[in-house]
Amino acid sequence: MKFLGIAALVAGLLAPSLVLGAPAPGTEGVNLLTPVDKRQDSQAERYGGGGGGGCNSPTNRQCWSPGFNINTDYELGTPNTGKTRRYKLTLTETDNWIGPDGVIKDKVMMVNDKIIGPTIQADWGDYIEITVINKLKSNGTSIHWHGMHQRNSNIQDGVNGVTECPIPPRGGSKVYRWRATQYGTSWYHSHFSAQYGNGIVGPIVINGPASANYDVDLGPFPLTDYYYDTADRLVLLTQHAGPPPSNNVLFNGFAKHPTTGAGQYATVSLTKGKKHRLRLINTSVENHFQLSLVNHSMTIISADLVPVQPYKVDSLFLGVGQRYDVIIDANQAVGNYWFNVTFGGSKLCGDSDNHYPAAIFRYQGAPKALPTNQGVAPVDHQCLDLNDLKPVLQRSLNTNSIALNTGNTIPITLDGFVWRVNGTAININWNKPVLEYVLTGNTNYSQSDNIVQVEGVNQWKYWLIENDPDGAFSLPHPIHLHGHDFLILGRSPDVTAISQTRYVFDPAVDMARLNGNNPTRRDTAMLPAKGWLLIAFRTDNPGSWLMHCHIAWHVSGGLSNQFLERAQDLRNSISPADKKAFNDNCDAWRAYFPDNAPFPKDDSGLRSGVKAREVKMKW
């Protein structure tokens, strides 16, 4: 396998970006009616829901149930469904596994015997109870419910070393229980080192209203980079060199080998004249994707569980950890169409050995054949996501009242191949989670936990994140926050990712660039290379919440901090039953680690530069 050091990476950055979907050798005439077709036909019936009140329909997706619709403030009110959805996720590992593109991997980890686990589905307002059984041979685990706010349930966030001890291997188990206070599309994944890169991921669909009408819900469509080596080995390699390109890209678990033609293209069935909702999820460890469907536009209706006003695009940048719900109007001639992935930003935001990763969107009645039109190259998004989406549920701030507070600076920098936040690479303690400090009233937190204490009830907190302005080389980062959506008040000027033009936030110039009038709101946003990002969230959800880069190698290398929000309120919110479950799980883990574990902890303990500083309001 080829690995690039930083020097080699820089030398290759100006190579042309990958272009468009093209058939792998020897695939012409192959029967492309894959199991995805059947799965998604059933999804068209299962997903979407009816809201209990029967008002949600193809001609009125804005309605949900009596008293609840697209304009309801879901942070203040949630339907009382009286339902609990129960799931069981069993984690296992397999040796010498034949992958989707025919290449044998010496080890994979699975959820319910699949590298993409079952979809967790519920209606807005349901409780969800998930039993996780860890049958891995030597790894602990914890499962994080990405993007779910966990309002008043921080203890269910699923982050080992923060909200819990890991679940021990060889049969250890844990029951997570939380309420679906939001709706839309997300995913779950392991938060134990880089473990999710070995296959421990799965979609989440919370049925609810939508900002535009559609006929068919196609269900979740996860996309991920795919490596023939294990994530564990890749983490160790990235501690000494730049990351390798992915070996392939999976579309809903399917892929074609770029040279042998082994495997299958994922296929999605469209009905002529119908509008289809597709739930896009980037579950990668490193690759960001530019997506386009030949001869079709996409209308965005949701970004990271935040419903937005319909926004039409011809192509879409999907960063690691991000989700978009889009509507595709099947208004073209009956036929087969390439759904293409390309890599922009001079490959600063990902690369693959498969130069033409693609899936097939097939109209009902079309022949089972490869598409013939490769389409045209989409615009290069330069590793930047959309920042002009308008949320349906509005949040606005007066940006003129923002003042910098340099006393709350949180520098995040690259030191060799170690990422440091506030001068420290986060290194959580599996045996003593931060929540244990909170439960016992111990405020002597470890420096390596990178804790920023945040107080004040329902106050807006502002954070300016600057991307390694003093370093010689900088990369874009998908910044993800647990427990909250954040308002994107501004970012540095759009430039090419390769330019490495330095942009340090200058209040005299950049205050005018800020937008507080219902700006884009989400839980994962791109921090430009050598640039800045200014975000805000409200202190309405007590918890210890990670903010981290969602590139697995970077968070594994330390790029993360914790916002400990309203610690005393957090302590008071935890029930005796949850506290007992927490202690029982930690006792089980400590009986295993480190004395009975065959391997030491060799990274931050999470999935495994930049400055962040708090900005306060003037009074």
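Quick reminder: no glycine exception, Cβ is built from N, Cα and C everywhere.
At each noted site, the model still has the original residue.
Listed in Swiss-Prot for this protein:
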BINDING   HIS144, HIS480  Cu cation 1 binding site
BINDING   HIS146, HIS189, HIS550  Cu cation 2 binding site
BINDING   HIS191, HIS482, HIS548  Cu cation 3 binding site
BINDING   HIS477, CYS549, HIS554  Cu cation 4 binding site
VARIANT   SER17 to Pro  In strain: Oak Ridge
VARIANT   GLY21 to Ala  In strain: Oak Ridge
VARIANT   ILE98 to Leu  In strain: TS
VARIANT   SER292 to Leu  In strain: Oak Ridge
VARIANT   PHE317 to Leu  In strain: TS
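Structural mapping of features recorded in Swiss-Prot.
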| residue | record | Cβ contacts under 8 Å, 6 or more apart |
| --- | --- | --- |
| ILE98 | variant position | ILE104 |
| HIS144 | Cu cation 1 binding site | ASP157, GLY158, VAL159, TYR188, HIS189, SER190, HIS191, HIS482 |
| SER292 | variant position | ASP314, SER315, LEU316, PHE339, ASN340, THR342, GLY375, PRO378 |
| PHE317 | variant position | HIS288, PHE289, GLN290, LEU291, GLY344, HIS381, CYS383, LEU384, ASP385, LEU386, MET526 |
| HIS480 | Cu cation 1 binding site | HIS146, GLY321, ASP523, THR524, LEU546, MET547, HIS548, CYS549, HIS550 |
According to DSSP, does HIS554 (Cu cation 4 binding site) fall in a helix, a strand, or coil?
-> helix
Hey, what's the Cβ neighbour count for HIS548 (Cu cation 3 binding site) at 10 Å?
-> 30
Around the Cβ of HIS550 (Cu cation 2 binding site), the count of other Cβ atoms that are within 10 Å = 26
Between the binding-site residues HIS189, HIS191, where is the Cβ count within 10 Å the lowest?
-> HIS189
Across all the protein chains here, work out how many other Cβ atoms are within 10 Å of the Cβ of HIS482 (Cu cation 3 binding site).
-> 28
Drop a 10 Å sphere on every Cβ of the binding-site residues HIS146, HIS477, HIS554 and tell me which sphere holds the fewest other Cβ atoms.
-> HIS146
